[in-house]
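To start, the structure itself, in structure tokens.
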Amino acid sequence: MAERTHFMELALVEARSAGERDEVPIGAVLVLDGRVIARSGNRTRELNDVTAHAEIAVIRMACEALGQERLPGADLYVTLEPCTMCAAAISFARIRRLYYGAQDPKGGAVESGVRFFSQPTCHHAPDVYSGLAESESAEILRQFFREKRLDD
């Protein structure tokens, strides 16, 4: 459990960093054999790319670093429940385990919304563990959007 907490803490660092760059504060860390292979926050505004979610970024970085298109045996830690696009990427990458913090009833696609991994079109479903650092993950998002509303 201490290892899981450590990796989620790194994802929270990435989320905070994303928020400081005026990105929606979501962070992700990809781990293989107990080693961090990639870590990132959202980069959609920085790259002007709607697909530059934290999950997609770490999958791309890890595939490049390892020289392979799939990541069997890898674990992904994310501060927010992945959306449909990210859930599909997780499936295609053959991620072994997904750990996420806060649920996303509006945009999530794992235990909310379309429940992507339960669909017959899903090729691979990771083991899913939700609620890891849930309150911290949710608070980072709440604070970010609270400040956005004050700025408007």
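Every residue, even glycine, has its Cβ placed from backbone N, Cα and C.
What you see is the original sequence, not a version with the noted changes.
Owing to the predicted nature of the structure, the values given are computational and were not obtained by experimental measurement.
According to Swiss-Prot, the domain 'CMP/dCMP-type deaminase' annotation covers 2-111, on the basis of sequence analysis.
According to Swiss-Prot, the feature Zn(2+) binding site maps to His53, Cys83, Cys86, an assignment based on experimental evidence. For His53 (Zn(2+) binding site), the count of additional Cβ atoms within 10 Å of its Cβ stands at 26 [all protein chains shown].
Here Swiss-Prot describes Glu55 to Ala as a published mutagenesis experiment; the accompanying note says: Lack of activity. Residues near Glu55 (mutagenesis position) in space but far in sequence (CB under 8 A, at least 6 apart, same chain), listed by position: Ala28, Leu76, Val78, Pro82, Cys86, Ala89, Ile90.
Feature annotation from Swiss-Prot assigns active site, proton donor to Glu55; the stated evidence is experimental evidence.
The 10 Å shell around the Cβ of Arg94 (mutagenesis position) contains 15 further Cβ atoms across the protein chains shown. Arg94 (mutagenesis position) falls outside any helix or strand according to DSSP and counts as coil. Here Swiss-Prot notes a mutagenesis experiment, Arg94 to Ala, with the remark: 220-fold decrease in activity.
Phe144 (mutagenesis position) carries a helical DSSP state (H, G or I). Per Swiss-Prot, mutagenesis Phe144 to Ala is noted as: 800-fold decrease in activity.
The local packing around Phe145 (mutagenesis position), expressed as other Cβ atoms within 10 Å of its Cβ over all shown chains, amounts to 13. For the mutagenesis of Phe145 to Ala, Swiss-Prot gives this note: Lack of activity. The structure shown keeps the original residue.
Arg149 (mutagenesis position) falls within a helical segment according to DSSP. For the mutagenesis experiment Arg149 to Ala, the note given by Swiss-Prot reads: 800-fold decrease in activity.
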DSSP-wise, what's the residue breakdown of the domain 'CMP/dCMP-type deaminase' (2-111) into helix, strand and coil?
45 helix, 26 strand, 39 coil
Same chain, not part of His53, Cys83, Cys86: whose C-beta falls within 8 angstroms of the C-beta centre of the Zn(2+) site? Give them in sequence order.
Ala54, Glu55, Ile56, Pro82, Thr84, Met85, Ala87, Ala89
Fewest other C-beta atoms within 10 angstroms of its own C-beta: which of the recorded positions Cys86, Phe144 fits that?
Phe144
